Amino acid sequence: MEKKTLSLCPICLKRIPATILEEDGKIIIKKTCPEHGEFKDIYWGDAELYKKFDKYEFIGKIEVTNTKVKNGCPYDCGLCPNHKSTTILANIDVTNRCNLNCPICFANANKSGKVYEPSFEDIKRMMENLRKEIPPTPAIQFAGGEPTVRSDLPELIKLARDMGFLHVQLATNGIKLKNINYLKKLKEAGLSTIYLQFDGISEKPYLVARGKNLLPIKQKVIENCKKVGFDSVVLVPTLVRGVNDNEVGGIIRYAAENVDVVRGINFQPVSFTGRVDEKTLLEGRITIPDFIKLVEEQTDGEITEEDFYPVPSVAPISVLVEKLTNDRKPTLSSHQHCGTSTYVFVDEDGKLIPITRFIDVEGFLEIVKEKIEEIGKSKMHDVKVLGEIALKLPSLIDLDKAPKSVNIKKIIDLILSVLKSDYSALAELHYHMLMISCMHFMDAYNFDVKRVMRCCIHYATPDDRIIPFCTYNTLHRQEVEEKFSIPLEEWKRMHKIGGEDDREDY
């Protein structure tokens, strides 16, 4: 197996040809920069799983672009006509200020000496740009820096809701959420989900990555969410070899113990920046198959490789909903090697039961594809299509293996409601399960233009661009932040901030 693509030189960031090939049971990316020499990285830690995920490839399409093709991908973001996926989740960095000073971070205002903080009106315009997409961007995440250091965050959340975003998410370290009244204020403003930085269940990951033990704060946030009835938290561990890769199972168990408020976990393997020697890179790289193996080992086989699917495996469901409603829908058309997930139910005794153990997922996806073809050929009425699916669904469920706590009829009803384009049913369906996922964002070493073109997680910027996640962080972030930043000392004078090290304010 050998594929040709384009990548980046990790040193000069120039676009260079690359080859993706199988080597010793793994998928490797190799490339040569005329100036800086050869580079080799692990693209995918298991060749067989790579091939299995390949069959779920789904090419999307976009109708609205903001930039023209001039220099070619990944320099023309965006979105440019080369892109293949509309925005599913948009990030807006509302500030680069932070109330932490993490050893591994070099991008916050304290380290850079500059403050990037778009105004309320800037952010409103960025959100308007996102809603102009076809279909309009459904979900938005306020990020940073640490977004909770902005005093107008509740107003931004309310504005997003008023503008029609179905899902408003907050990426946070959780420090300010230990204040229960502040949490209540965010909930009242319309916050949907807390995307909580959560590096592990022991002190070590926090001491290494954050410089202090933040675990008690994370636990306090979960406790506060229970008190105020905020029941949508996603734990977000940055996965680092030798730091917290031994805590994957423990994090999953912790989420299961708090499944009344924790909706899921999204593991993110660490990215590499700067000059990294090949030995360090190959030994430290965690790919999606590596993550899956860690899950299987550390859950004692309760969750296995067979339970995980690539993100675009569900894209045909969106296509069917589009055909039934005659309306464009957001489609998870990311590259098949960008992310993976599974859903598990937590039984009464705490046992983890993946949905694949009692529902024939492949069978359901086949039915969906069949109905898409039938609608295309015969213009079947939506009621008839849904009726036929409803008749077939029970045969895909093994009641003997289903968790006792699960109301199967309710699950079937919710699935049918989702096919009718009922977003509230989709949200309720998630409340019955725990999502376990992994998104492997790229860096300059494993960068693949073909993956970037299919990205559906984007950044909105003050210059009316919408930029894929991995190109923003690898290429465009510095340019955008420099263009729209002011010196830290000037910002402090403008806001009458004093003191040398006021972590609560910057």
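From the backbone N, Cα and C atoms, a Cβ is placed for every residue, glycine too.
Don't look for the substitutions in this one, it keeps the originals.
If you look up Swiss-Prot, you'll see Cys73, Cys77, Cys80 marked as [4Fe-4S] cluster 1 binding site. Sequence-distant neighbours of Cys77 (mutagenesis position) (same chain, 6+ apart, CB under 8 A from its CB) are Thr67, Arg465, Ile466, Ile467, Pro468, Thr471, Tyr472, Leu475, His476.
DSSP classifies Cys77 (mutagenesis position) as coil under the three-state reduction. Looking at Swiss-Prot, you'll find the mutagenesis Cys77 to Ala noted as follows: Loss of C9-methylation but C7-methylation is still observed.
Annotation comment: Swiss-Prot describes 82-300 as domain 'Radical SAM core'.
Counting only same-chain residues six or more apart in sequence, the Cβ atoms lying under 8 angstroms from the Cβ of Cys105 ([4Fe-4S] cluster 2 binding site) belong to Cys98, Lys111. Positions annotated as [4Fe-4S] cluster 2 binding site by Swiss-Prot, on the basis of an author's statement: Cys98, Cys102, Cys105.
With a cut-off of 8 Å between CB atoms and residues at least 6 apart in sequence, the same chain places Asn108, Ala209, Arg210, Gly211 near Cys102 (mutagenesis position), listed in sequence order. What Swiss-Prot says about the mutagenesis result for Cys102 to Ala is this: Loss of methylation activity.
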Original post:
Relative to the Cβ of Cys73 ([4Fe-4S] cluster 1 binding site), which residues of the same chain, six or more apart in sequence, are found under 8 Å away?
Top reply: Leu6, Cys80, Asn82, Val449, Val452, Met453
Subject >> Average model confidence [pLDDT] within the domain 'Radical SAM core' (82-300) >> reply: 95
